[in-house]
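To start, the structure under review is shown below, and the notes come after it.
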Amino acid sequence: MSYPGKDKNIPGRIIEALEDLPLSYLVPKDGLAALVNAPMRVSLPFDKTIFTSADDGRDVNINVLGTANSTTSSIKNEAEKERLVFKRPSNFTSSANSVDYVPTNFLEGLSPLAQSVLSTHKGLNDSINIEKKSEIVSRPEAKHKLESVTSNAGNLSFNDNSSNKKTKTSTGVTMTQANLAEQYLNDLKNILDIVGFDQNSAEIGNIEYWLQLPNKKFVLTTNCLTKLQMTIKNITDNPQLSNSIEITWLLRLLDVMVCNIKFSKSSLKMGLDDSMLRYIALLSTIVLFNIFLLGKNDSNLHRESYIMEPVNFLSDLIESLKILTIEYGSLKIEFDTFQEALELLPKYIRNGPFLDDNVTAKLVYIFSDLLMNNDIEATTNIQFQSFWDNVKRISSDILVSLFGSFDQQRGFIIEELLSHIEKLPTKRIQKKLRKVGNQNIYITDFTFTLMSMLENINCYSFCNQMKDIAPENIDLLKNEYKKQEEFLFNIVEHINDTILERFFKNPSALRYVIDNFVQDLLLLISSPQWPVTEKILSSLLKRLLSVYSPSMQVSANIETICLQLIGNIGSTIFDIKCSTRDHEDNNLIKMINYPETLPHFFKSFEECIAYNETIKCRRSATRFLWNLRLGTILILEEYTKDAKEQIITVDNELKKILEQIKDGGLGPELENREADFSTIKLDYFSILHAFELLNLYDPYLKLILSLLAKDKIKLRSTAIKCLSMLASKDKVILSNPMVKETIHRRLNDSSASVKDAILDLVSINSSYFEFYQQINNNYNDDSIMVRKHVLRINEKMYDETNDIVTKVYVIARILMKIEDEEDNIIDMARLILLNRWILKVHEVLDQPEKLKEISSSVLLVMSRVAIMNEKCSQLFDLFLNFYLLNKEAHSKEAYDKITHVLTILTDFLVQKIVELNSDDTNEKNSIVDKQNFLNLLAKFADSTVSFLTKDHITALYPYMVSDEKSDFHYYILQVFRCTFEKLANFKQKFLYDLETTLLSRLPKMNVREIDEAMPLIWSVATHRHDTARVAKACSSCLSHLHPYINKANNEEAAIVVDGKLQRLIYLSTGFARFCFPKPSNDKIAFLQEGETLYEHITKCLLVLSKDKITHVIRRVAVKNLTKLCGNHPKLFNSRHVLHLLDKEFQSDQLDIKLVILESLYDLFLLEERKSVRNTGVNSTLSSNSILKKKLLKTNRVEFANDGVCSALATRFLDNILQLCLLRDLKNSLVAIRLLKLILKFGYTNPSHSIPTVIALFASTSQYIRHVAYELLEDLFEKYETLVFSSLSRGVTKAIHYSIHTDEKYYYKHDHFLSLLEKLCGTGKKNGPKFFKVLKRIMQSYLDDITDLTSTNSSVQKSIFVLCTNISNITFVSQYDLVSLLKTIDLTTDRLKEVIMDEIGDNVSSLSVSEEKLSGIILIQLSLQDLGTYLLHLYGLRDDVLLLDIVEESELKNKQLPAKKPDISKFSAQLENIEQYSSNGKLLTYFRKHVKDT
């Protein structure tokens, strides 16, 4: 672009001129000020003929008029071709003389356009001959205030400043506020001159003010509307002008604005998508609302059309925004104007306009929809997103303004807003939420608006209008408060009910609605800036809690979701309670009881209100918080009216806050203006304790705990998760007695998912230490998931605790899992033990102190686990020998690490034993540790790899020769025995001394020590290659024994109880068991040529086992004979031995039978152990599949005694089974233990044993029932068909066993059928089979009852036991129950007829005695009561017994309802019947019973 002076040394722009010269050189000061501030531009004057007629034939192109660059077209217009007269610069001549260069050609350097214009209009005149004509056109985006106004130029001033001060104008003339006001009024009149004071006076030909549309309608131009907008605004800011403005002017303007909007809308609908038309309509809307804001109360100004037209236009524009495809940048001015128009609407509403219900409804409909609209997707354009957020903000403000201004419409507004809740965002994306406060909290617009509305329900305005604090006014205030509270309560209840009802109707689709609402409330509950949250949330929580009341019937899905919501709310409440400062958790009752807490409570309220005031929080929120304070005071006043001291404090507080209102405030300023929100939040938490929400914590907790006992698994799992949320905040919650007891119960729950959730719960913050025993009740659970979880928890507990008792307990449970049906669990358990016992030691080999510490800890744990019980001892041996010391299970490097660490541990172990023995202490713990260490050392010595060295043996030898009488000597003997079996090349002197010591101490040893010492003596003699001394000792023993043998042969009764004889029997048997297995070369007294020692001792023992030998000696002899046979199994082939054993089992000598069983047990165990050692790892469960395949290819090593063990088990099985069912439980355990071993090793056909195992289910001993359950469970996995075929015999045996073990309360043994059902009667496959067998058993018993002669006491007792057990079974199918009930019902009717036939109509005519009738009557009553009991238990009606066969078969797929939990046991009814029988009133009771039924 060219300009005058281009390419010359003259500044072309002001900024360039300022570099060298002051600004005033180019532009006068006053002119510059006007230039900078004036929101106008000067256009070229038009000839008056332009305005003469609107019908001059010109077609106005609105698109051309809307553009800025229209210069060329204006020049070419004929109406503008009249010569333009240009003003000559007034100082041209003088300035020409003062410069060096004066251009001779003024056209030089001008653009072609400028030159063409000047050439057309030639000639210059002096300025005095030129009349100034200018026209002001306001820019649409004017942002500056006009400070200069000249009256002769007709300029308009738009100064916003309303202060009464002088304003400097560009003319240098000062103007007062009154002058400005007058100027504003003149501006309005000037505009009205052209717009017209009525329709006829409008200068529609003025194209600067009027724009003709294609439909021949006229609308005001954007320039005119901008001027008008600024003028109205200036007038609005000057209230003194209100009376000077005539209503007719405003009505005219309103009419024009409405027409502008109408005509623009109609043109847009015709297809003219012109942004200028929308802009005109928006500006008209702004002007219209600004007119409303003038404060004129004339009803004519508030016609429905005036408000509805702009509102409808805005509504249409909103709809078009939803489908807008144009870029935001091209519509920025329109969007800004639209936003400005909307912002005026809430101001208008708050001014108290004359709005009828139709208008209000329209506004509510439009802006509720706009607020909740999510059709417009989130855009990447930040400006557009900001615009849309502002629109929603204003929409919310409009709705809140309507709610606050129109009390009668509040319900409708809330209802309309609730109708849009389905439009809430399905995902909580930040762009779809609104940020509130400075805490980076985002909530939905719905919640924000709803809460902003409800905050307006308070008594602040009422209090503000009170003239004084008189008693009568206080009473009025109380009534007003109750009224407001009631309204708030009802509306909150309605909101929550509506949201929940929508959710209940379609929980899957509308879950996001309730989730969003609750999430918003939880985010705001801790802030004093949102006090109404407490009211909404407490109401919602109560409503959610009521879902679980008996009167509510909802789906399981709804229950689960509601529980999740309750859990989130409860967790937040618990968080608040935990965060509250000490001694500030005071509810109203507590504050009444402790009035000293009141001042601090009121102070907390003051702080929160002052904080809200300081941060400029919403006035409605602060007022609602103040209202809460007022309500609390009124409630306290009601509660404390009888306490003088307290009532004074409360009354003073009430007067104080009311006086503050009269003084124009809500309370004193914040003492510490820099107070942190975290401090204020704690004050607010203290306040919350006085309200309902936090007091709902206890009902919430009780609900959670009660739901843990529900049958619905998902509900229980969710309840546990709720509890977990609390525990994650503070694990102290788990120490709550109520919670603790519930966890204990639920850890025994049958549901795997619930157990898993409980285990997660108790794992929070290592809380499992309080429940470790209950946790490990599930270490052998049916669920793999639960077993793994328990294993992981045990691992953590072992690592985290320093308590040796806990360590031993949990590591023992880990050890038990090296036997499991799941390979992964076996692997886990093995690795845990390997890491803790081996690799952890290996890691610190280069740190002596650490090594000693860790080794000591490992050894202490190992030693205690190894002796914990028989099972742990066996598993420890298995783990040591068949995993750790199994080369096939490890790489060479890993195996070397293991053996190296075990060698080191052995060193420390021997050292520890030596240290403990050297201490002269009698402390119990020290003695126990020493015994445990020796036992562990014995296990190390007995392992497949030798870790003990000669040095170790040498170090332990002094304890061998000591005279100390304790168990230590036994373990030392065991260690030496095992070591000598592996080591060789001992010094002869050491061997000789050791042999001397052993032989000399032999007579003083007890039975256990003899069993260890004899093999050691023989081993030492073998190492010495000299058995002469042993032979001599044996001869000595026999020489003392034979006199007794001779006496027994001659006179059996002459043998009496003799301690010496008993010892000789044990010693001689010991020599025979472990020494001289073959005929000896050394001379042994009394042995014949070729006779072995064990054969000779066998003969001696058979002599001492004769019938007339005293019982004690016979028992010792039989015991030792059986042991001897165990070491030399060929002896069991002796007919003399077998005859003796058979005879003993047929006798009544229980103790001898048990002795034989114990010996057989030792034999079987020893032989199986040998087998395991020979076969190796395949005797344990291996998780290594490659190893399994390898081992399966290896045939099991046969051993000589295999057939003997099986033959013995088979021969004596019946005797063993009989002894299992002894009434004396302690003695029966011996037989049960042997039976378990026989079944485990597979020595006999299990079908013979299964009925007895089933019978043991009826034992009164929980331990025996547990053992029986484990046995049958194992059998069921292997031989399912055998178990089912044995059920009938097993149940019959169980019934007899129940009667046999408890003659008085036999019928209370009511658990064996339910245990059987749990094991083999569940599932689609086994359930029907089990119930079929059960029905057959019942039928067989009932069929045997035909008449009086078939009903003896045994039959009656059997029926009783069967009935009580059936009552505890859990029937699943209706068919199973109904078919059984029909069988029972038919029998009861049949028996009733038999009885009635016998007794006749009167008692005196009895054909038989009542005693003979008692059995059949008891059976009939028990069966009838059982049928009634089962019907009631499952909630069935009597008519199910009338179903025919077809109808009955249809019940197979119908499940029964759950059992009623509050029904007493059936055995109590049988006890009642038996009492009538014992009192001789049975017949009378039967008659009454028959009559009643």
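Counting begins at 1 with the first residue displayed.
From the backbone N, Cα and C atoms, a Cβ is placed for every residue, glycine too.
Swiss-Prot lists Thr67 to Ala among its mutagenesis entries, and the accompanying note reads: In scc2-8A; mimics unphosphorylated form and leads to novel phosphorylation sites at Ser-43, Ser-74, Ser-162, Ser-360, Ser-1179 and Ser-1183; when associated with A-127; A-157; A-163; A-231; A-236; A-305 and A-320.
In Swiss-Prot, a published mutagenesis experiment is listed as Ser127 to Ala, annotated In scc2-8A; mimics unphosphorylated form and leads to novel phosphorylation sites at Ser-43, Ser-74, Ser-162, Ser-360, Ser-1179 and Ser-1183; when associated with A-67; A-157; A-163; A-231; A-236; A-305 and A-320.
There are 26 other Cβ atoms within 10 Å of the Cβ belonging to Thr231 (mutagenesis position). Record note (Swiss-Prot), mutagenesis Thr231 to Ala: In scc2-8A; mimics unphosphorylated form and leads to novel phosphorylation sites at Ser-43, Ser-74, Ser-162, Ser-360, Ser-1179 and Ser-1183; when associated with A-67; A-127; A-157; A-163; A-236; A-305 and A-320. The unchanged residue is displayed.
Swiss-Prot documents Thr236 to Ala as a published mutagenesis change and attaches the note In scc2-8A; mimics unphosphorylated form and leads to novel phosphorylation sites at Ser-43, Ser-74, Ser-162, Ser-360, Ser-1179 and Ser-1183; when associated with A-67; A-127; A-157; A-163; A-231; A-305 and A-320.
Here the residue is the original one, while Swiss-Prot reports the published mutagenesis Ser305 to Ala with the comment In scc2-8A; mimics unphosphorylated form and leads to novel phosphorylation sites at Ser-43; S-74; S-162; S-360; S-1179 and Ser-1183; when associated with A-67; A-127; A-157; A-163; A-231; A-236 and A-320. A C-beta separation below 8 Å, combined with a sequence spacing of at least six in one chain, links Ser305 (mutagenesis position) to Val258. DSSP classifies Ser305 (mutagenesis position) as helix under the three-state reduction.
Annotation of the mutagenesis experiment Ser320 to Ala in Swiss-Prot: In scc2-8A; mimics unphosphorylated form and leads to novel phosphorylation sites at S-43; S-74; S-162; S-360; S-1179 and S-1183; when associated with A-67; A-127; A-157; A-163; A-231; A-236 and A-305. In sequence order, no residues are near Ser320 (mutagenesis position), counting only same-chain partners six or more apart with C-beta under 8 A. The DSSP secondary structure for Ser320 (mutagenesis position) is helix.
Counting only residues at least six positions away in the same chain, the Cβ atoms of Ile713, Lys714, Arg716, Ser717 sit under 8 Å from the Cβ of Ser753 (mutagenesis position). For the published mutagenesis Ser753 to Glu, Swiss-Prot gives the following note: Mimics constitutive phosphorylation and causes inviability through protein instability.
Swiss-Prot lists Ser1185 to Glu among its mutagenesis entries, and the accompanying note reads: In scc2-CE; mimics constitutive phosphorylation, retains normal SCC2-SCC4 interactions and chromatin association, but exhibits decreased viability, sensitivity to genotoxic agents methyl methanesulfonate (MMS) and hydroxyurea (HU); when associated with E-1182.
The number of other CB atoms found within 10 A of the CB of Thr236 (mutagenesis position), across every protein chain shown, is 18.
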